[in-house]
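What Swiss-Prot says about this one:
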MUTAGEN   ASP573 to Ala  Does not affect peptide transporter activity
MUTAGEN   TYR588 to Cys  Reduced peptide transporter activity
MUTAGEN   GLY594 to Ala  Does not affect peptide transporter activity
MUTAGEN   GLY594 to Val  Abolished peptide transporter activity
MUTAGEN   GLU595 to Lys or Arg  Abolished peptide transporter activity
MUTAGEN   GLU595 to Asp  Does not affect peptide transporter activity
MUTAGEN   GLU595 to Cys  Nearly abolished peptide transporter activity
Amino acid sequence: MGMSKSHSFFGYPLSIFFIVVNEFCERFSYYGMRAILILYFTNFISWDDNLSTAIYHTFVALCYLTPILGALIADSWLGKFKTIVSLSIVYTIGQAVTSVSSINDLTDHNHDGTPDSLPVHVVLSLIGLALIALGTGGIKPCVSAFGGDQFEEGQEKQRNRFFSIFYLAINAGSLLSTIITPMLRVQQCGIHSKQACYPLAFGVPAALMAVALIVFVLGSGMYKKFKPQGNIMGKVAKCIGFAIKNRFRHRSKAFPKREHWLDWAKEKYDERLISQIKMVTRVMFLYIPLPMFWALFDQQGSRWTLQATTMSGKIGALEIQPDQMQTVNAILIVIMVPIFDAVLYPLIAKCGFNFTSLKKMAVGMVLASMAFVVAAIVQVEIDKTLPVFPKGNEVQIKVLNIGNNTMNISLPGEMVTLGPMSQTNAFMTFDVNKLTRINISSPGSPVTAVTDDFKQGQRHTLLVWAPNHYQVVKDGLNQKPEKGENGIRFVNTFNELITITMSGKVYANISSYNASTYQFFPSGIKGFTISSTEIPPQCQPNFNTFYLEFGSAYTYIVQRKNDSCPEVKVFEDISANTVNMALQIPQYFLLTCGEVVFSVTGLEFSYSQAPSNMKSVLQAGWLLTVAVGNIIVLIVAGAGQFSKQWAEYILFAALLLVVCVIFAIMARFYTYINPAEIEAQFDEDEKKNRLEKSNPYFMSGANSQKQM
C-alpha cells in the first residue's frame with residue numbers, strides 16, 4: 001500500500017476535499033456536454049431525430065459499458081489512482097476534440113454559415129465521444145471507491161457522510177451544467193458568420209474536466225494509494241466458466257446431481273468463493289428485467305428534449321431552452337431524496353407496510369411507466385396544434401398580394417379577393433391533378449392564367465402584384481421548423497437586387513419580386529440589415545424583427561416608401577408553438593420519483609446483498625443494466641419508425657409494465673440474506689480448521705468437555 005501522511009479536517013481526511021471537487025467538475029463536464037448533445041446532432045450535424053436518438057443512446061450505452069474496463073485496469077494493473085489520472089487525461093482530450101468538432105469555421109471556406117465538409121465534423125465528433133465514453137466510464141467505478149479508501153477503520157460514520165456529500169456533488173454538478181451549457185449554446189459566435197455557440201457550450205465542460213484533473217492531481221501527496229490486489233471479476237468469471245465446463249463434462253447419469261450448478265466448481269475453487277458467487281448471481285438474476293427502466297429513464301436527454309423543441313419555452317418572464325428542461329430532474333432529485341427518506345418511508349413503516357427494497361423498485365418501474373403515459377398525453381396535445389401539411393398527391397397554395405392593386409384570385413372551388421399587401425388566411429389544399437389553372441385579375445384588367453406545374457406534397461406561395469405579374473414560390477417548409485427555431489424568408493418588391501444580413505446569416509441577391517429561401521433562428525429579437533445600390537444614403541438600413549418565439553415561420557415583405565427608403569411588413573406562415581414546456585413537469589416529477597425509489601434503492605439493495613469483496617462486481621453489473629437499457633432504445637427507435645411519437649411513448653410504458661410484473665414475480669421468490677453473517681460463519685469454520693491442523697487434540701478435548 002502506498003501511504004502518505006494523514007491530514008484531517010473536522011475528523012475527515014483532507015484528501016476527500018480534492019476527490020469531491022474532482023467529482024463535481026467531472027459531473028459538470030459530463031452532464032453539461034450530454035445536455036446539448038441531441039440538439040448538436042440535429043441542428044449542427046443535421047441528422048434526423050431517429051438517427052440522433054440512436055447515436056445519443058449508443059454513446060450513453062458505451063459510457064456504462066466501459067466501467068467494466070476501468071475496474072479491470074484499476075484492480076489488476078494500475079490501481080485506482082493511476083487509472084483515474086490516466087483516463088481523466090483521455091476524457092479531457094475527448095471533450096476538447098468534441099468542442100473543436102463543433103467549430104463551424106473549421107470547414108466553412110466560403111463563409112456562408114454552413115460547414116463545407118460535414119464528414120470532417122462527424123468524424124471528429126465520433127472520435128471525441130468515443131474518448132469521453134472511455135474516460136467517464138473508466139473512472140466511474142474508481143472515484144467513489146478511491147474516496148472510501150481514504151478513511152481509517154472506525155470512521156464508518158464519516159465514510160457514510162462522505163458518500164452523501166459525494167452524491168450531492170454529483171447532483172450539484174449535473175444541475176448547474178444543465179442550466180449553464182444550454183445558455184451558452186444559444187449565444188451567437190463565429191469568426192466569419194454567427195451561429196449557435198456549440199464550441200463554447202462544449203468548451204466549458206472541457207475546461208471543467210481539465211480543472212477536475214488538476215484538482216485531483218494536486219491532492220496526490222495526501223492520498224492513501226492501495227496497490228492492485230488482483231481482479232475479483234476475473235476470478236468470478238473463471239469460476240463460473242469452470243463450473244459450466246465441468247457440468248457439461250459430467251452430463252451422464254453416472255455422476256450424481258449437485259444442489260447448485262456452481263457446486264461443479266468445487267474441484268478447483270474453495271467453498272467461500274463459490275458461496276460468494278452464488279450470492280452475486282442471485283442478485284444478477286434479478287437484474288435481468290432492470291434495463292427496461294433505464295430505457296425509459298435515459299430518454300430525458302433524447303426524446304423528451306426533442307419533444308420540448310415542439311413546445312413554447314415562455315414561462316412567465318422566463319424563457320426556457322428545450323435542453324434546460326432536463327434540470328427539472330436534477331432539481332427534483334435533490335428535493336425528493338430527503339422527502340422520501342425522512343417523511344415518506346417512515347410514514348409507510350408506521351402504517352405497518354413492509355416496504356422492502358424490491359417492492360420499492362417495482363413501484364419505481366410503475367412510476368416511470370406512468371411518466372411515459374403522461375408524455376404521450378402531452379404529445380397528443382402538441383399534435384393537435386400542428387398545422388396540416390400536404391400529403392400524397394395534395395398540394396397547398398397561399399396567395400400573397402405584394403402590389404398596390406386589389407386582386408381577384410380564382411382557384412378550383414375558391415374565389416378570393418385580396419387588397420394591397422394582404423394574403424389568404426391560410427394555405428388552401430387541392431388535389432394536384434385538379435389544380436391545373438389559377439386565374440388572377442384586378443378590376444378593369446384582363447384575366448391572367450397561372451398554369452405552373454405545382455409539385456405534389458409541397459406548399460407553394462403565389463406572389464401577385466399586378467394582373468399579368470406573378471411568381472410561384474415553392475416554400476420548402478413542409479413541417480414545423482425543427483428544434484424550436486423560427487423560419488424567416490424575405491420577399492423583395494424593389495426593382496433591383498437586395499441583400500439582407502440577419503444575425504450573421506446572409507440572404508444574398510434576392511431578385512426583384514421574388515422570395516428568398518427560409519433561414520432559421522432561435523427565439524428572441526433579431527436585427528437585420530437591408531442593402532442595395534438603389535437605397536438612398538440617408539435611409540436607415542437597420543431593422544429588428546418582433547420577438548420570435550418557438551417553432552414559427554414568417555415572410556417579411558421589403559417594400560419602398562414614398563421617400564425611396566425601405567420598410568418591412570410581416571406575414572405569418574406558421575404560428576408559434578403554443579403548448580407550454582411547463583406541461584412536461586408532471587412527467588419529470590413521476591420519473592424522478594421513480595428514480596428515487598428505483599435507482600437509489602437498487603444501489604442500496606445491491607450493496608447490502610453483496611459479499612464484501614464483490615461489491616464492485618455488482619456495481620459493474622448494475623451499470624451494465626443502464627447500458628443495456630440504452631441499447632433497447634436503439635432497437636425500438638431503429639425498428640419502430642412510428643408515424644406518431646405518442647405511440648412510441650405508449651409502447652415503452654406498456655413494455656415497462658409487463659417487465660414490472662415479471663420482476664415482481666421474480667422478487668416474490670427472492671430471500672434476503674446477510675452476507676456478513678455468512679462470511680462470519682466461513683471465518684469461524686476456517687479458524688476451527690486452522691486450530692485442528694495446529695492442535696490435533698483440539699476436537700477431542702472439546703468433546704471430552706461436553707461429556708463431563
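Even glycines carry a Cβ here, placed using N, Cα and C.
Counting in whole angstrom, GLU595 (mutagenesis position) lies 10 from TYR588 (mutagenesis position) by their C-alpha atoms. Here the Cβ of GLY594 (mutagenesis position) has 24 other Cβ atoms within 10 Å, regardless of which shown protein chain they belong to. Cβ neighbours within 10 Å of ASP573 (mutagenesis position), excluding its own Cβ and spanning all shown chains: 23. Cα-Cα distance from GLY594 (mutagenesis position) to ASP573 (mutagenesis position): 42 Å (rounded to the nearest whole number). ASP573 (mutagenesis position) carries a strand DSSP state (E or B).
A C-beta separation below 8 Å, combined with a sequence spacing of at least six in one chain, links TYR588 (mutagenesis position) to GLN300, TRP304, MET325, VAL328, ASN329, LEU332, ALA371.
For GLU595 (mutagenesis position), other Cβ atoms within 10 Å of its Cβ number 24.
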